[in-house]
Amino acid sequence: MTELGMELESVRLATFGEWPLNAPVSAEDLVANGFFATGNWLEAECHFCHVRIDRWEYGDQVAERHRRSSPICSMVLAPNHCGNVPRSQESDNEGNSVVDSPESCSCPDLLLEANRLVTFKDWPNPNITPQALAKAGFYYLNRLDHVKCVWCNGVIAKWEKNDNAFEEHKRFFPQCPRVQMGPLIEFATGKNLDELGIQPTTLPLRPKYACVDARLRTFTDWPISNIQPASALAQAGLYYQKIGDQVRCFHCNIGLRSWQKEDEPWFEHAKWSPKCQFVLLAKGPAYVSEVLATTAANASSQPATAPAPTLQADVLMDEAPAKEALALGIDGGVVRNAIQRKLLSSGCAFSTLDELLHDIFDDAGAGAALEVREPPEPSAPFIEPCQATTSKAASVPIPVADSIPAKPQAAEAVANISKITDEIQKMSVATPNGNLSLEEENRQLKDARLCKVCLDEEVGVVFLPCGHLATCNQCAPSVANCPMCRADIKGFVRTFLS
């Protein structure tokens with residue numbers, strides 16, 4: 001959903017007409033962080049990175065959830081330069097054009113190097129080239145030789161001969177997101193990332209089913225094994241919900257049912273949930289595009305599967321099980337979250353108070369005794385970078401959000417992908433070491449290519465920014481930290497060993 005005008009906060013706010021007043025997060029907070037309502041219950045989508053979030057809980061900070069779900073979104077990295085138009089900047093007269101405030105940049109595309117370079121038209125300092133400064137994330141302020149970073153708002157002046165723009169940027173502002181991306185990579189929007197083959201990370205909605213074996217165990221009483229084998233469904237990211245032939249994706253939470261013998265699980269999954277990150281990682285964007293093209297060509301045919309129906313938690317909060325739980329002193333947010341989980345997992349409501357309480361206790365890891373749980377602690381908000389002006393003669397580093405840890409550079413990780421695969425291939429054809437038996441050599445070569453999580457499939461995903469090739473396509477979505485170095489995973493690149 002990328003309708004024209006969604007860069008305007010007022011347009012995005014209009015999509016929240018049916019947003020519940022007692023929702024865990026307010027429509028205003030969502031709009032201010034780039035989201036619009038999709039119309040699918042509590043689901044909201046970011047206009048700038050297209051990440052979707054629907055499992056909101058009381059105490060959530062929208063900016064923090066957005067940063068965790070899509071750390072390279074332009075709205076997260078540079079909200080003042082991503083093209084977002086706050087309501088305060090819109091004209092009071094309907095139909096008039098939007099006027100930028102003095103603090104905002106007249107060109108909302110300064111995240112692009114070419115547009116930054118244009119600002120150096122009258123650059124006065126011959127000690128360093130405009131190309132080097134633009135590459136390092138700076139644009140010219142038209143004042144002496146002062147340049148400003150689009151990402152961290154840091155300002156540097158008094159450039160000297162032989163200065164390296166990126167190294168100076170790194171020295172004064174080491175936590176700047178542009179610095180952490182590395183000198184060789186230019187900022188890319190979601191579309192550019194797709195073209196580069198980089199897939200941002202999103203957390204699975206049902207992480208306990210991220211493992212294929214865990215999904216397979218749910219099919220113990222699968223009723224139509226003669227029509228659809230459980231193994232094929234589990235490989236496609238689906239687990240059984242113990243209701244008819246209804247299955248659900250562990251990652252995107254799409255529900256599918258009414259299976260026919262000719263149905264292919266991967267095809268149906270991609271057809272009904274083309275933005276599912278698990279499908280995109282396991283099968284690739286080309287496969288999803290092919291499925292959508294085939295579906296469009298056969299639009300007149302009857303769909304083989306249909307999304308599972310859902311109910312609204314608002315209505316169920318007035319039912320007996322919810323009212324009885326509230327009467328026991330259990331927090332309303334806890335009850336609502338339990339009901340929402342039940343709807344997402346099964347499409348039906350709790351029939352008794354006991355069933356509701358069991359779900360609450362299971363989720364909290366509590367025992368059988370009734371406990372009144374405290375509301376969840378609010379997440380720490382993401383601290384906006386502060387602006388600082390730095391002269392190279394006497395510099396003061398800029399404070400940047402503590403929540404952005406220093407990581408290996410993404411550019412180096414991307415550049416190392418081919419190097420990693422080449423090394424593995426060389427290992428496969430290397431002359432056996434005289435100190436090792438042929439059997440031991442073969443074992444080591446095989447281990448080097450095995451997924452470090454399931455120890456079964458061949459590795460096929462490179463983690464960014466660390467650059468490790470450690471898991472297969474199936475296991476990659478289930479890990480938040482690299483199994484090799486424990487670094488946070490910000491993105492994936494599908495890799496093929498030939």
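The backbone N, Cα and C atoms fix where each Cβ goes, glycine too.
All chains included, 28 other C-beta atoms sit within 10 angstroms of the C-beta of CYS149 (mutagenesis position). For the mutagenesis experiment CYS149 to Gly, the note given by Swiss-Prot reads: No effect on binding to Drice or Dredd.
Mapped onto three states, the DSSP output places ASP163 (mutagenesis position) in coil. In Swiss-Prot, the entry for mutagenesis ASP163 to Ala states: No effect on binding to Drice. Loss of immunity to Gram-negative bacteria; when associated with A-263. The structure shown retains the original residue.
The note that Swiss-Prot attaches to the published mutagenesis CYS249 to Gly is: Abolishes binding to Drice and fails to inhibit cell death. No effect on binding to Dredd. Counting every protein chain shown, the number of other Cβ atoms lying within 10 Å of the Cβ of CYS249 (mutagenesis position) is 24. Mapped onto three states, the DSSP output places CYS249 (mutagenesis position) in strand.
The DSSP secondary structure for HIS269 (Zn(2+) binding site) is helix. Its Cβ placed at the centre, HIS269 (Zn(2+) binding site) has 28 other Cβ atoms within 10 Å. What Swiss-Prot records for CYS249, CYS252, HIS269, CYS276 is Zn(2+) binding site, and it gives sequence analysis as the kind of evidence.
The DSSP secondary structure for ASP263 (mutagenesis position) is coil. Counted within 10 Å of its Cβ, the other Cβ atoms near ASP263 (mutagenesis position) come to 17, all protein chains included. Here the residue is the original one, but Swiss-Prot notes a mutagenesis experiment at this spot, ASP263 to Ala: Abolishes binding to Drice. Loss of immunity to Gram-negative bacteria; when associated with A-163.
Among the mutagenesis entries in Swiss-Prot is CYS466 to Tyr, noted as: Fails to bind to Dredd and promote its polyubiquitylation. Under the three-state DSSP scheme, CYS466 (mutagenesis position) falls in the coil class.
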Handout entry: By Cα-Cα distance, the member of mutagenesis positions CYS149, ASP163, CYS249, ASP263, CYS466 nearest HIS269 (Zn(2+) binding site)
Key = CYS249
Exercise for the section: Fill in the CA-CA distance, CYS276 (Zn(2+) binding site) to CYS249 (mutagenesis position), as an integer in Å. Expected result: 9
Completion exercise
Cβ neighbour count (10 Å, all chains) around CYS466 (mutagenesis position) is 23
Handout entry: Sorted by sequence, non-CYS249, CYS252, HIS269, CYS276 residues with Cβ within 8 Å of centre, Zn(2+)
Key = GLY237, LEU238, HIS251, ASN253, ILE254, ALA270, TRP272, SER273, PHE278, VAL279
Handout entry: Residue among mutagenesis positions CYS149, ASP163, ASP263, CYS466 with Cα closest to the Cα of CYS252 (Zn(2+) binding site)
Key = ASP263
Exercise for the section: Please work out the number of neighbouring Cβ atoms within 10 Å of the Cβ of CYS276 (Zn(2+) binding site), leaving out its own Cβ. Expected result: 23
